[in-house]
Amino acid sequence: MIDLSFLTEEEQEAIMKVLQRDAALKRAEEERVRHLPEKIKDDQQLKNMSGQWFYEAKAKRHRDKIHGADIIRASMRKKRPQIAAEQSKDRENGAKESWVNNVNKDAFLPPELAGVVEEPEEDAAPASPSSSVVNPASSVIDMSQENTRKPNVSPEKRKNPFNSSKLPEGHSSQQTKNEQSKNGRTGLFQTSKEDELSESKEKSTVADTSIQKLEKSKQTLPGLSNGSQIKAPIPKARKMIYKSTDLNKDDNQSFPRQRTDSLKARGAPRGILKRNSSSSSTDSETLRYNHNFEPKSKIVSPGLTIHERISEKEHSLEDNSSPNSLEPLKHVRFSAVKDELPQSPGLIHGREVGEFSVLESDRLKNGMEDAGDTEEFQSDPKPSQYRKPSLFHQSTSSPYVSKSETHQPMTSGSFPINGLHSHSEVLTARPQSMENSPTINEPKDKSSELTRLESVLPRSPADELSHCVEPEPSQVPGGSSRDRQQGSEEEPSPVLKTLERSAARKMPSKSLEDISSDSSNQAKVDNQPEELVRSAEDVSTVPTQPDNPFSHPDKLKRMSKSVPAFLQDESDDRETDTASESSYQLSRHKKSPSSLTNLSSSSGMTSLSSVSGSVMSVYSGDFGNLEVKGNIQFAIEYVESLKELHVFVAQCKDLAAADVKKQRSDPYVKAYLLPDKGKMGKKKTLVVKKTLNPVYNEILRYKIEKQILKTQKLNLSIWHRDTFKRNSFLGEVELDLETWDWDNKQNKQLRWYPLKRKTAPVALEAENRGEMKLALQYVPEPVPGKKLPTTGEVHIWVKECLDLPLLRGSHLNSFVKCTILPDTSRKSRQKTRAVGKTTNPIFNHTMVYDGFRPEDLMEACVELTVWDHYKLTNQFLGGLRIGFGTGKSYGTEVDWMDSTSEEVALWEKMVNSPNTWIEATLPLRMLLIAKISK
């Protein structure tokens, strides 16, 4: 059963209409299912079409077979019995010692006692006089719902002596409503008082106590005797203070016990299921707190988990007659589970994502709120403070929180700060989420922020977050922060939008010392990473650019300088060793992190900001500007018994210094058997650090037949291993094994070979690598009819490959990868499935890349590569590079813009014929494969 006592009659009627419509739909569905056996003879098909499979699966997963509509319908049918005031017999001093006297001089019902107070048992400890103060009107609602629900949830039935057995229930409920409508709370209480006195004289003492208590409350509320409708006080922010000074010792000891007994007697968790999806940003937040305290802690019983919190503006207390100033009710959840913490889904301003409103917020319009749903444990006069940075870092790594940590109430005009939770669940369940969740600040003044907050009150939580959260400009590093400061009236380019999303995503979490309680332009978003990405992407705060930032070579170079810090190895046989200088011919790479690489979009041109400075590969002809010098000492021998080629690498001397300042390098030797220049044929020695004369004394072994070996070439190259994997080429030696004299003993001895510069293997270009049949299409306006200019899409349809080479004998398991250059990020790369056991695989796979403007088509290039997947490695077979082949991209010379005439013709046809598939069959070739970045 659900406590629906807070619903108005209009709200109940609206819910009943929904329930009636649901019942009508169920009847229609049952009628359809009843006639199904006449039409369908197959039992399995009948099971699927009738929905029987769903209920069987549900029965296995959920024990509760009661539908939500049935629960609400049963709750709506319950009537309100007359008042029972036995909860006030032990509270003679409640009005004096209660915190209500210090707040707003009104009778108040704590949330944990609302609808739960029952007749105490004989063995129960006496309740504390100050533990609860009862609002007469709200007690009628809560007690009525609890008394009617007790036979369903309590282990034993309890009779309320104050419920009249002579008066019919319907008449009692109607009389209560009439009295309430005429005389407000006073009339309602008087009616219940008369019922008590006429019902039982034995309880006259309790009734007199209630009357005396009411008289005291009337003195504090001058407008109550006039029969006017008194508006409930607006709840203030909860203060979690663990030390009490104005409660006596006996009351303190009995208070947790009373709460425990009254709540455990219910037998089942209770939830107030009111949610407002269109609430403002100062709505109540769901605070989950679970901490074991001693009985003298005076806060929470050990057997309870109380989820509650309030965030509101203080100025709403001054003007509570305005509907706009009223804050939504605080929602309190009770759970009888002690050890298990409830799973916390992603929250947006305290709301569960996807949670819809059960009730409409009519109370905001009418200016009414129920004050019986709030309670504040406030005994310590010391003001609470936020945690210091040291405490914050300690709490993120420790599952417990210091008891001295409290919540700061919101000041006037303050902006709610989510995530400042002094509870253990968030810190234990999602420590990484708290540490990694960015702090996103508003770059606006307070007045404009408050004005904008008023305009987004009726929005949903998702929309509300997207309007209330904006990236902080100071968090965006590098040139993107400077570029954002330039304004324009043009549409922001997709590149800048991606820069903004990437910058917002890379912002580290700020310490709590940067968040002030009276600041109105800051908000800390504590939600799941995927939700944070979505909310950050919804923000459009990037000023428009008068020109394309990639049209300037200097700007493009500056952006690519910081990219190498994010490069990493990949197990797809894209060469891990690259030259110290890229095809952009940069003088030196920075080793600082960049916010321009970690992009989540799979579009090619949207994430152009991740322009990689590394387009080197094993087939590239540009290997940096380091001077190649020195010698290497090694020997080779073929062992017939093992059928292995042994390459004994002894040492090197007089190598070039990669670190010019310190005159040292970290060299290692890498060996290939050409033409198989992939990871399957690559062998490497260990890295000898900080020397120009490394000594290895290692043997590199190749398991290969001698007849096949005579068709190979041995390539030994020396590389400097950089900390950030930007490896520099130091020289190489190449031996033609076809002409090698294996019988000459001199060739088996260690010999010195001078190192030479790298030369591109032109002979490999002429080899037949197979063909690819594909089709391209450019869609300039994917969503027609929009007023604002939109970016286009490039569709790549990979149909099949023909006559692929066999590099592993008769085994082949091929697949195709696609990358839109200059974007080499992993997240923008797409690939087909692997098709094995054939040299003519049929893929029939379409890849879509968005974010293309007409001018981007002139600078971009589609790189399609075919790979042979074998165990944990992938071997390159061939590829295409479809573009205009100008050799430049956004004004910068690049070596990947090297399309052949056939590839250029296909790209030109696609650009000149939008919304049309252009088919072609192109020969695969060896490529200068661009290195993949993160």
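Using N, Cα and C of the backbone, Cβ positions are placed for all residues, glycine too.
For reference, Swiss-Prot has these:
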DOMAIN    1-57  domain 'RabBD'
DOMAIN    628-753  domain 'C2 1'
DOMAIN    768-897  domain 'C2 2'
MUTAGEN   Glu11 to Ala  Abolishes interaction with RAB27A
MUTAGEN   Arg32 to Ala  Abolishes interaction with RAB27A
Please spell out the DSSP helix, strand and coil residue counts for the domain 'C2 2' (768-897).
7 helix, 72 strand, 51 coil
Using a 10 Å cut-off on Cβ-Cβ distances across all protein chains shown, tell me which of the mutagenesis positions (Glu11, Arg32) has the largest neighbour count.
Glu11
Cα-Cα, whole number of Å: Arg32 (mutagenesis position) versus Glu11 (mutagenesis position)?
32
Confidence summary (mean pLDDT) of the domain 'C2 2' (768-897):
87
Could you put numbers on the helix, strand and coil content of the domain 'C2 1' (628-753), residue by residue per DSSP?
11 helix, 64 strand, 51 coil
Local backbone state of Glu11 (mutagenesis position), from DSSP in three classes:
helix
Where Arg32 (mutagenesis position) falls in three-state DSSP terms:
helix
